[in-house]
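Listed in Swiss-Prot for this protein:
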MUTAGEN   Cys4 to Ser  No effect on interaction with AIFM1
MUTAGEN   Cys53 to Ser  Does not strongly affect import and stability of CHCHD4 in mitochondria; when associated with S-55. No effect on disulfide exchange with substrate proteins. Does not affect interaction with COA7. No effect on interaction with AIFM1
MUTAGEN   Cys55 to Ser  Does not strongly affect import and stability of CHCHD4 in mitochondria; when associated with S-53. Nearly abolishes disulfide exchange with substrate proteins. Abolishes interaction with COA7
DOMAIN    61-105  domain 'CHCH'
MUTAGEN   Cys64 to Ser  Affects import and stability of CHCHD4 in mitochondria; when associated with S-74
MUTAGEN   Cys74 to Ser  Affects import and stability of CHCHD4 in mitochondria; when associated with S-64. No effect on interaction with AIFM1
MUTAGEN   Cys87 to Ser  Strongly affects import and stability of CHCHD4 in mitochondria; when associated with S-97. No effect on interaction with AIFM1
MUTAGEN   Cys97 to Ser  Strongly affects import and stability of CHCHD4 in mitochondria; when associated with S-87. No effect on interaction with AIFM1
Amino acid sequence: MSYCRQEGKDRIIFVTKEDHETPSSAELVADDPNDPYEEHGLILPNGNINWNCPCLGGMASGPCGEQFKSAFSCFHYSTEEIKGSDCVDQFRAMQECMQKYPDLYPQEDEDEEEEREKKPAEQAEETAPIEATATKEEEGSS
C-alpha cells in the first residue's frame, strides 16, 4: 500500500514495488518561455543582471547583498576605458560590509596568499635547471 507523509518541508512518498514498476501518469507542465529568470544565466536577454542566478552563490541575497548588487551593477554597466574603474566606492562599501561578517565572507589569510604566490615561483625554479640542461645538450648536438 502506497502512502505519503509530510516532514517539515519534505514530502516522503512510500510506494510498493508494483506501484514503482507502473509507468507514471504524471503530466509535465511546460516551462514558461517568457519567464525572465528561467535558464538564462547571469545576464538576461534584455541585458539586465539576473540576481537569481545560482552562479552568484547567494551573494545578492546575503547581508551585504545591496552592496554587492551596487558594486556588480556598477561594474557591469561601466563604460569607462578601464571597466569598473568608476566603481571603487561601491566595491569599497561591499568590502567593508563583508568584513563585518567574517563567518559568511571569510577573508583570505595573508599566510595563505603568500604560500600561493611562492608555489609558482618554486615550481619555476625547479624546472629552470632542467630546461637549461636541455638547451645545452641541444647546442652540443648541433
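Every residue, even glycine, has its Cβ placed from backbone N, Cα and C.
Heads up, this one's the original sequence, none of the swaps are in it.
Not measured: the values here are computed from a predicted model.
Taking the features listed in Swiss-Prot, we show where each one sits on the structure.
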| residue | record | DSSP class |
| --- | --- | --- |
| Cys4 | mutagenesis position | strand |
| Cys53 | mutagenesis position | coil |
| Cys64 | mutagenesis position | coil |
| Cys74 | mutagenesis position | helix |
| Cys87 | mutagenesis position | coil |
| Cys97 | mutagenesis position | helix |
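Here Cys64 (mutagenesis position) comes close to Met94, Cys97, Met98, Lys100, Tyr101, Tyr105: these same-chain residues lie at least six apart in sequence, with C-beta atoms under 8 angstroms from its C-beta.
In terms of local Cβ density within 10 Å, Cys97 ranks first among the mutagenesis positions Cys4, Cys55, Cys97. Its Cβ placed at the centre, Cys74 (mutagenesis position) has 16 other Cβ atoms within 10 Å.
Proximity of Cys53 (mutagenesis position) to non-local residues of its own chain (separation of 6 or more, Cβ distance below 8 Å) is seen for His40, Gly41, Leu42, given in sequence order.
Within 10 Å of the C-beta atom of Cys87 (mutagenesis position) sit 20 other C-beta atoms, taking all shown protein chains into account. Cys55 (mutagenesis position) and Cys74 (mutagenesis position) have their C-alpha atoms 18 Å apart, to the nearest angstrom. Cα spacing between Cys74 (mutagenesis position) and Cys4 (mutagenesis position): 49 Å, rounded to the nearest whole number.
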